[in-house]
Amino acid sequence: MMTKHKKCFIIVGVLITTNIITLIVKLTRDSQSLCPYDWIGFQNKCYYFSKEEGDWNSSKYNCSTQHADLTIIDNIEEMNFLRRYKCSSDHWIGLKMAKNRTGQWVDGATFTKSFGMRGSEGCAYLSDDGAATARCYTERKWICRKRIH
């Protein structure tokens, strides 16, 4: 036979569990709803994976028309997320490389070489094998990124 206290603890436990589940669902939905249609939310940022192709400069311009930049890759989790969602196509990212193998992101930050970069051309893209460079006039899809405010 269950005492009043046991019933009370069970009811409180069920209510707390229900509230936690509701909060998790709401936070997940809110984070995604802060991103525009066709954009994907991850780590307080929204990402757009283009369906069309363009050279690096036109890709950068297309992102700017959406109040975004070609994506910057801040950490390995972000790199893994981008590689997972880009499917099999190569996508331009917001990194330009100089002849001396130094790189600069579109926000002005220096490329810290936190991940490998194949190739010796001027503009960076993401492939199935990671990051690489190509001639900037090559047509590729692109990835835009903007922060959630």
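From the backbone N, Cα and C atoms, a Cβ is placed for every residue, glycine too.
Keep in mind that this structure shows the original residues, not the substituted ones.
Per Swiss-Prot, domain 'C-type lectin' is recorded for 42-145.
Secondary structure at Cys87 (mutagenesis position), taken from DSSP and collapsed to helix, strand or coil, is coil. Counting Cβ atoms from all protein chains shown, Cys87 (mutagenesis position) has 10 others lying within 10 Å of its own Cβ. The note that Swiss-Prot attaches to the published mutagenesis Cys87 to Ser is: Complete loss of dimerization.
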